[in-house]
Amino acid sequence: MSTKPEKPIWMSQEDYDRQYGSITGDESSTVSKKDSKVTANAPGDGNGSLPVLQSSSILTSKVSDLPIEAESGFKIQKRRHERYDQEERLRKQRAQKLREEQLKRHEIEMTANRSINVDQIVREHYNERTIIANRAKRNLSPIIKLRNFNNAIKYMLIDKYTKPGDVVLELGCGKGGDLRKYGAAGISQFIGIDISNASIQEAHKRYRSMRNLDYQVVLITGDCFGESLGVAVEPFPDCRFPCDIVSTQFCLHYAFETEEKARRALLNVAKSLKIGGHFFGTIPDSEFIRYKLNKFPKEVEKPSWGNSIYKVTFENNSYQKNDYEFTSPYGQMYTYWLEDAIDNVPEYVVPFETLRSLADEYGLELVSQMPFNKFFVQEIPKWIERFSPKMREGLQRSDGRYGVEGDEKEAASYFYTMFAFRKVKQYIEPESVKPN
């Protein structure tokens, strides 16, 4: 039996053969997408999508083939997109100028041997994003399909590990975008903590506007990774600790600025969870990042890649110079840009084996870890009928399958991975190393 790992969908066959040796026999057989036919009974294409019945004919119709009324609708929609694009260009120009000024200041600070205050950058960024967000224009966003895909992933994660009556702690809860998802799971209490006060205020507004949420919600402004959670939650006696669930969605990478912060994050998780409780979340896939970095020669000073949707830029080539290995599992900073969402914010690589090792120290056992595309293909058959018609429409690609396509595929399906741990033992904090 072959001991080779499964080839990630984002890795070319040539690169896989180079790294693990060539394959022969049945392992080497492939099917050309051009020649293969999709049937309604096929389980999926392995690309983070699921085939469906022939329902894409309407989606692929040309404007010229449609009735006059429909053609007029397309023109109106096009004008709305043009107005939105113009407003977005102006907004992004202002935001980019501000971000460049901030990064320039931080570069000067680094030159003076002072550390970057990434927490402040992140706080300012998400405060700004909250202020400029206009939910009425959400459906016109150029990354609406990516947002739908990420929401589907979170629905699946929450449903897989959350039980009715659970108490949930979400670290980095943002504007409360998952409140309705947890309502569907039937939880009894939601505790959300975020470093951005503007995001917490927006989460309060969102919660007050929602109906039929029959669970208690506690929303708190606080630093989830830089200090003990006790500092943030002490003024809120209604919080019911320990929790059944701790969740971190698209934010744990900020904790990997230093080993101290990463350990504080895992300690906060471990101290907040019951034995048997689950810690799950979503993070950038360190193996995909390595794969991309490995393609750059040592002479390239600032490795960078991306497309029209996202861009990743490392500030130096220390990875390449260190024989294509990170010099440390912590502090491996890059800036991340995502169209209509994130404006060149500093983030940190989360080497998954480091996360797994830390989690083990704090009594957390790995249950599952999968790239988004693989997790989506595994879970979507259970969700096709559960999702609302609007959600299904939002997930449908131009070929009739479900998932993401084009540039959005790499930005979501390939760049991110899910994980889940279970607390199996109580962590005893040594007296001599207890943080203040």
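Note: Cβ is positioned from N, Cα and C throughout, glycine not excepted.
The mRNA binding site annotation in Swiss-Prot covers N150, N151. The local packing around N150 (mRNA binding site), expressed as other Cβ atoms within 10 Å of its Cβ over all shown chains, amounts to 21.
In three-state terms derived from DSSP, G172 (mutagenesis position) belongs to neither a helical nor a strand segment and is classed as coil. Among the features that Swiss-Prot reports, S-adenosyl-L-methionine binding site is placed at K154, G172, D194, D223, Q249, Y254.
Here Swiss-Prot flags 141-424 as domain 'mRNA cap 0 methyltransferase'.
According to Swiss-Prot, the experimentally introduced change E170 to A is described as follows: Non-viable; reduced enzyme activity to 8% of wild-type. Note on E170 (mutagenesis position): other Cβ atoms within 10 Å of its Cβ, all shown chains, come to 27.
E170 to Q appears in Swiss-Prot as a mutagenesis experiment; the accompanying note says: Non-viable; reduced enzyme activity to 8% of wild-type.
Quoted from Swiss-Prot, the note on mutagenesis experiment E170 to D is: Still viable; increase in activity.
Residues near G172 (mutagenesis position) in space but far in sequence (CB under 8 A, at least 6 apart, same chain), listed by position: I193, D194, I195, C224, T248, Q249, F250, C251, L252, Y254. Quoted from Swiss-Prot, the note on mutagenesis experiment G172 to A is: Still viable; normal growth.
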Exercise for the section: Determine the Cβ neighbour count for D223 (S-adenosyl-L-methionine binding site): the number of other Cβ atoms within 10 Å of its Cβ. Expected result: 20
Practice task
Determine, to the nearest whole angstrom, how far the Cα atom of K154 (S-adenosyl-L-methionine binding site) is from the Cα atom of E170 (mutagenesis position).
Solution key: 12
Completion exercise
Cβ atoms other than its own within 10 Å of the Cβ of Q249 (S-adenosyl-L-methionine binding site), all chains, total 22
Handout entry: Collapsed DSSP category at D223 (S-adenosyl-L-methionine binding site)
Key = coil
Practice task
Specify the secondary structure state of Q249 (S-adenosyl-L-methionine binding site) as given by DSSP, simplified to three classes.
Solution key: strand
Exercise for the section: Rounded to the nearest Å, what's the C-alpha distance separating N151 (mRNA binding site) and E170 (mutagenesis position)? Just drop the number here, would you? Expected result: 15
Handout entry: Spatial separation of E170 (mutagenesis position) from D223 (S-adenosyl-L-methionine binding site) - C-alpha basis, Å
Key = 12
